[in-house]
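Chemist: I have a structure here, written as structure tokens, and I will follow up with some questions on it.
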Amino acid sequence: MDGFSRRRMLMTGGALGAVGALGAATRALARPLWTWSPSASVAGTGVGVDPEYVWDEEADPVLAAVIDRGEVPAVNALLKQWTRNDQALPGGLPGDLREFMEHARRMPSWADKAALDRGAQFSKTKGIYVGALYGLGSGLMSTAIPRESRAVYYSKGGADMKDRIAKTARLGYDIGDLDAYLPHGSMIVTAVKTRMVHAAVRHLLPQSPAWSQTSGGQKIPISQADIMVTWHSLATFVMRKMKQWGVRVNTADAEAYLHVWQVSAHMLGVSDEYIPATWDAANAQSKQVLDPILAHTPEGEALTEVLLGIVAELDAGLTRPLIGAFSRYTLGGEVGDMIGLAKQPVLERLIATAWPLLVAFREGLIPLPAVPAVLWTLEEALRKFVLLFLSEGRRIAIDIPDVNRPS
């Protein structure tokens with residue numbers, strides 16, 4: 001499958017040949033056959049090509065050229081000036097990069113401002129749940145996604161995981177920000193920069209022997225399937241868990257929250273034919289692309305330890321066992337084992353019993369419950385975590401890499 005790109009596939013095999021090639025590749029990589037229909041997408045139609053073999057034909061050649069020309073340091077310096085959606089691009093950018101960025105910053109025609117506003121308000125209103133699930137649910141689940149763990153670990157960002165996690169948190173904050181897609185917001189900027197980072201990693205990581213030896217046969221990282229795996233570990237997982245916890249979510253708020261993530265996927269370069277149009281479609285796609293691929297890797301376990309170490313800095317490690325137990329409760333014991341979360345049987349049983357009561361109280365469904373004091377300690381620790389990583393004042397520079405992780 002060397003050099004297997006969407007363009008080459010369509011040129012050399014035709015539809016029937018492509019299906020055969022994709023089926024063989026799926027078996028080799030132990031991936032389920034791609035059967036999700038584009039009729040369930042925001043586009044409503046599509047050619048149905050497996051996103052495993054679709055990358056970013058707009059961004060990838062441009063960023064490869066920028067890297068090969070040695071322009072990354074100068075470009076990063078210029079891009080530090082670009083922080084708001086309504087800002088003009090900085091002067092001095094290479095022409096091909098400027099052209100790409102001007103195109104990439106355009107919102108999709110189907111974006112609904114009212115839905116985006118409502119979705120952002122929902123994220124703010126449910127901030128304690130959304131923030132905790134992003135960080136201690138989705139963030140830790142990402143370490144059980146082998147490709148994501150290895151792409152992070154062996155890329156330049158893997159050398160400074162605290163900075164890498166902060167940048168990931170920045171994306172989560174910007175998506176949920178009340179001003180995310182407004183002129184004075186910054187989500188368009190964050191999305192375009194992240195899309196360029198992904199393109200740079202696709203160019204660089206295949207040059208890493210360490211990544212190539214552990215990639216499971218993948219020749220180019222961060223396919224559109226990989227992006228949607230991450231998307232589901234965030235959007236679909238968070239909505240599913242909130243409903244399981246008994247958080248009150250009405251239909252309009254759920255649809256608005258989904259719309260925020262639909263627009264964000266588009267802005268990150270995902271083809272509209274892979275973006276679910278409804279939560280039912282999202283759950284169906286998640287069961288196909290996310291659930292079967294969760295697994296243990298040494299890289300993922302190492303990243304879990306780094307993340308929990310950062311959380312421990314909040315209070316010198318006093319609540320680390322509690323946070324670990326909450327994460328196991330949130331992710332489930334199977335995923336907890338995959339990523340090396342220590343078992344905390346007593347705390348896990350306590351949280352499983354009392355956390356739903358605490359949620360019901362916060363949602364105004366029951367009076368103040370009689371829960372162990374440790375649960376209030378947990379809630380306070382979660383609030384500190386959310387404030388630390390989703391703080392508006394935390395300005396993070398998203399830089400394009402020009403090297404892999406140093407060996």
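Glycine is treated like the rest: Cβ placed from N, Cα and C.
Checked Swiss-Prot, it gives:
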type	residues	note
BINDING	His198	heme binding site
MUTAGEN	Arg6 to Ala	Impairs clear zone and aldehyde formation
MUTAGEN	Met11 to Ala	Does not impair clear zone formation
MUTAGEN	Arg164 to Ala	Loss of catalytic activity. Still contains a heme group
MUTAGEN	His232 to Ala	No effect on catalytic activity and on heme binding
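Describe the structural context of each listed feature in the structure shown, including burial, neighbouring residues and relevant distances.
Modeler: Every protein chain shown contributes to the tally, and the Cβ of His198 (heme binding site) ends up with 21 other Cβ atoms within 10 Å. In the three-state DSSP scheme, His198 (heme binding site) falls into the helix class.
Every protein chain shown contributes to the tally, and the Cβ of His232 (mutagenesis position) ends up with 26 other Cβ atoms within 10 Å. DSSP assigns His232 (mutagenesis position) to a helix.
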